[in-house]
Amino acid sequence: MSMDNNDDHESKLSILMDMFPAISKSKLQVHLLENNNDLDLTIGLLLKENDDKSTVDNELHQLYDMFPQLDCSVIKDQFVINEKSVESTISDLLNYETLQKLKDNQANSPDSVKRNEKKNNWESTNDHIESIIKFTDAPKNIAQEYLAENGFDTVKAIIKIILDYYDKRDFKKDVDTFKVKRSPNTTVRGGRVQSSTGLAHVLKKGKESANVAQESLKRPRSYKHSLDSPQMVELNELVADNRDLKAINHEFLQKCLQFYDGDVVKVLNISSLLIEDDKNITKTWNFDEGFTLTSRDNCKQHLPKFSTPQISRRNEVGNTYKLPLHDKETPEGAVPVINNLFQTYRLDFHGFLPSEAVSTLKLALNKWWSKEVAERELNSHNINSYGSKVQFVSPLIVVTGRGIHSIGGISKVRLQVKSFLEKNHYIFWEESSYFRIEGKKKK
């Protein structure tokens, strides 16, 4: 290289060093020589390389923000494996996060580990997800999200989906599951705005895809729920005749009927799942609604398992679908109802004779009000300072129904229950098929 050429090379190298101070002199020199000492070409290539690196860094930082619970090295490795495709990386990381939660859950549950020793973790997770989809028709991402959030308890995830969506017209779109902490068009670390290949672009694409598939996420909503609807009447008749169904919270069954758009068969299918799963007979579910789903107190003996027959038409349910029948007599007494009182705060007198209903009501109210008084004594020297309505226990719901045998169209059970409440100075308000008892007046 001549003296003049050397001076020219050094001059161009000096310009590059001023423009790219983060790159070492030796690397800049290599770039310049590789491009035949063409300064403009070298600058253009270095700018593109720097821009690509900044874009990758920005996308990685956003992935770090989206999955703060995952190690950065895991995210970076997955990003490289997916050839720096943000969309593919998000999908894989969601699955990775689910698997990690499953492993954590199994680590805390030795029995669960033993049950799954012969089964691949991924297969086990997919089985759970498929079961949730079968009973809810939820999109896969919703099923996956609820499974992880509910400790990989399939039945609990199904129940929570029903409670969250029974009155909604559609499932939330896939894009909602990407918990991005900043809006797509904001400036990210390093002060750069994202390129068309960045995360915002991917999320926009995901939103467009969700809009295209929106019709498939819509849930059928032709059924208008009321206590007098033919479907509700039919379900009540099935419940009244069967102790297994009585073990399931009636309010939850109503929500199931709404979730399944009035399809009684599907309500019976989910009821079958609850009764078949032994652990759910003894488990108390306390979600935001605050009621108990199932309780062994309502089923004095271990319930047998059964399978649900396939029925093609809903209106055949009453004639062809029968759950295992323990007896069609009135309940065995007040004990199961009383034992479960402070879990459900509900008395259901379907199938009770008027005298049995009043006798059970008397025992329940004595226990209910005694607990309120005891709590008042523990919390204050003046128990009367709290007034006449309950402060420490929940109001009591007493379901009487409309009644097959009635006087002037009013249930005999209802008439006697109301008479008892009035005579004993209870504070209540009434609806067409139940009473809500809120306290007790001084005599």
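Cβ coordinates come from backbone N, Cα and C, glycine included.
For the domain 'CUE 1' (8-51), the number of residues in each DSSP class (helix H, G, I; strand E, B; coil) is 35 helix, 0 strand, 9 coil. Taken from Swiss-Prot, the feature domain 'CUE 1' applies to 8-51.
Residues or ranges marked as domain 'CUE 2' in Swiss-Prot: 55-98.
Under DSSP, residues within the domain 'Smr' (347-443) fall into helix, strand and coil as 42 helix, 23 strand, 32 coil. Residues annotated as domain 'Smr' in Swiss-Prot, with sequence analysis given as evidence: 347-443.
Under its mutagenesis entries, Swiss-Prot includes TRP122 to Ala with the note: Abolished ability to act downstream of the RQT (ribosome quality control trigger) complex.
Swiss-Prot lists ARG402 to Ala among its mutagenesis entries, and the accompanying note reads: Decreased ability to participate to No-Go Decay (NGD) pathway in response to ribosome collision.
According to Swiss-Prot, the mutagenesis experiment ARG402 to Lys carries the following note: No effect.
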Mind looking up the mean pLDDT for the domain 'CUE 2' (55-98) in the predicted model? 78
Number of helical, extended and coil residues in the domain 'CUE 2' (55-98), per DSSP: 35 helix, 0 strand, 9 coil
